[in-house]
Amino acid sequence: MTTNTHTLQIEEILELLPHRFPFLLVDRVLDFEEGRFLRAVKNVSVNEPFFQGHFPGKPIFPGVLILEAMAQATGILAFKSVGKLEPGELYYFAGIDEARFKRPVVPGDQMIMEVTFEKTRRGLTRFKGVALVDGKVVCEATMMCARSREA
């Protein structure tokens, strides 16, 4: 456990990510170290709009949105590690490998996303990500993002 903890509240997250409700999936950053790792939280509420159809009577947080939450966490880590983008630049979600879903996420859960920087090569940055609920893995994946000018 580090003694020099860095946290980010929602106001700071909104300065870094372009996402907004209902697609902002990071509520708070619990800890990070630039260029190394980030731990963030998503509080899963029954009021999420997608629960109306996924699934009526048995609400389950969509797996693709777990991946998106981890991708947003990697975006925050990238911004905090290499700085804000220049005008006309974006971080694009460029790929995902080895995604595995271990158990469902349901309303009332607090999902912790842990992402770690792996490497940058040819303009692509690779991260490992894991999402946990109550200390148990619900999803894991390798994700890539690319910094690029808007098309």
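The backbone N, Cα and C atoms fix where each Cβ goes, and this holds for glycine too.
Here the original residues are kept at every noted site.
Residues or ranges marked as active site in Swiss-Prot (evidence: similarity to another entry): HIS54. In the three-state DSSP scheme, HIS54 (active site) is classed as coil.
Counting every protein chain shown, the number of other Cβ atoms lying within 10 Å of the Cβ of LEU85 (mutagenesis position) is 17. Secondary structure at LEU85 (mutagenesis position), taken from DSSP and collapsed to helix, strand or coil, is coil. Under its mutagenesis entries, Swiss-Prot includes LEU85 to Pro with the note: In sfhC21; suppresses an ftsH deletion mutant as well as an ftsH temperature-sensitive mutation. Probably stabilizes the enzyme.
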C-alpha spacing of LEU85 (mutagenesis position) relative to HIS54 (active site), in angstrom: 35
Surrounding CB atoms that lie within 10 Å of the CB of HIS54 (active site), all protein chains: 15
